[in-house]
Amino acid sequence: MRTLLTILTVGSLAAHAPEDPSDLLQHVKFQSSNFENILTWDSGPEGTPDTVYSIEYKTYGERDWVAKKGCQRITRKSCNLTVETGNLTELYYARVTAVSAGGRSATKMTDRFSSLQHTTLKPPDVTCISKVRSIQMIVHPTPTPIRAGDGHRLTLEDIFHDLFYHLELQVNRTYQMHLGGKQREYEFFGLTPDTEFLGTIMICVPTWAKESAPYMCRVKTLPDRTWTYSFSGAFLFSMGFLVAVLCYLSYRYVTKPPAPPNSLNVQRVLTFQPLRFIQEHVLIPVFDLSGPSSLAQPVQYSQIRVSGPREPAGAPQRHSLSEITYLGQPDISILQPSNVPPPQILSPLSYAPNAAPEVGPPSYAPQVTPEAQFPFYAPQAISKVQPSSYAPQATPDSWPPSYGVCMEGSGKDSPTGTLSSPKHLRPKGQLQKEPPAGSCMLGGLSLQEVTSLAMEESQEAKSLHQPLGICTDRTSDPNVLHSGEEGTPQYLKGQLPLLSSVQIEGHPMSLPLQPPSRPCSPSDQGPSPWGLLESLVCPKDEAKSPAPETSDLEQPTELDSLFRGLALTVQWES
């Protein structure tokens, strides 16, 4: 009987004994990282997939448990209690109840939990920037789910006031550099270009003895491309300079005026060369002032040949007629018509050329020339006098200038002529007016006499048009010319401006005066104003003048007296 009662008692006690929770539920605990609190657990050996779990929590010191909404009869094995355990100064408890499909249940509670103490720190968020010789590391702030009283989320720096960062940089695990501090930006200097480094960054909280997991980054410094940049800059500068030069050359080529055609090149077409002195021929006008003042007075010309600068032996022959030089006197008239009826006897002014040097100054300076003789005069000894400078004088009521041309033709072989009237020849030193206006005589009146007479009568003269006369050896006027000496130049009627230039050809020679044997009629159209030649051109090979006459010799003067009287300017070209 006693044995039966013992079996019944043990069976009833076994039926009322609690189940072991380790068979259905185990490892219930809080896992907190950066103050994110997660409750986790594992199922026991007898747990099945259809086992459900329910979670409850309470603050330390309270008796009642609070069921967690959203974590009742769940099959997952975790529940987030961050909000329910967000107070950093409180301690919390949590428990899990597991119920199997067979009706078995098990409950297990966590240990006391403090977020400040039990939370762990995650690795920081860092940005590594590689440079040529340095590596820069920027630590970003780590946010937490904890909210402040105003609702904004706190960071680790806000929660742990003694938090600081520890940085380490190493190369091949041999060379290490360390930096630390509370700032968020760090940079390692003095690194080798094009080298790989391993960086490690950790968060340290000394008060709670916490260290975060290290953040690791592999960074390679940049290669040194300074020479590449220098070369590129030099290349770009060279290309820019080349483009600028090409643009400038293109602009110059486009804006350059086109070259004139050869047909417009006058220097190739013309054969004469201006301002080149060769042998000089001068026509000295002789006036007859005895005629009525209302008629223009005829002009006769005495030809003078003056030798130019000597050329060295063997020098090439210069161009004869085409190479000329003009000595201008455009504004000063030498002779003007006069109404003074009585003839005036002027003291003769002699012309004395002297030897001249080869080259003269640009403006006229009288030079010493070889001795010369006037026509119709006996040779005389020439006195050497210092040349005087020429100063042109302007006269009132100046006439328009005129000129004369002596041209070479076939007149050397033509019959010579004589003056149509004997009054063409007169004693030296006498100047008479001739009534006829159509005759032109060559006589013994020197150029200085004519100049003196013109200067005295300049106040009484009227402004009249000057007649132009042309002296030529090519043709002759049968109405004007008569037979005379052979080789004398012939004179054609025409109108020329005043004498303003002298042509000098190459060979030096004496200065005899050659009287023309044929009269020159200025015009056939009635009275015309008389004037003085201003320009003269003669060839160098003109026939030499006959021997000068011996009667009534004039006292010779210097060459500068002639040009001073005529107000001419002589320019020499080397």
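Every residue, even glycine, has its Cβ placed from backbone N, Cα and C.
Although substitutions are noted, the structure shown does not include any of them.
The domain 'Fibronectin type-III 1' feature in Swiss-Prot is assigned to 17-124.
Note: LYS58 (mutagenesis position) has non-local neighbours ASP64, TRP65, VAL66, TYR92, TYR93, ALA94, i.e. same-chain residues 6+ apart with C-beta under 8 A of its own C-beta. The DSSP secondary structure for LYS58 (mutagenesis position) is strand. One mutagenesis experiment named in Swiss-Prot is LYS58 to Ala, and its note says Strongly reduced response to IL22.
Within 10 Å of the C-beta atom of TYR60 (mutagenesis position) sit 11 other C-beta atoms, taking all shown protein chains into account. Among the mutagenesis experiments that Swiss-Prot reports, TYR60 to Ala or Arg is described with the note: Loss of response to IL22.
The domain 'Fibronectin type-III 2' feature in Swiss-Prot is assigned to 141-221. The domain 'Fibronectin type-III 2' (141-221) scores a mean pLDDT of 92 in the predicted structure.
Assigned with DSSP, the residues of the domain 'Fibronectin type-III 2' (141-221) fall into helix, strand and coil as follows: 4 helix, 46 strand, 31 coil.
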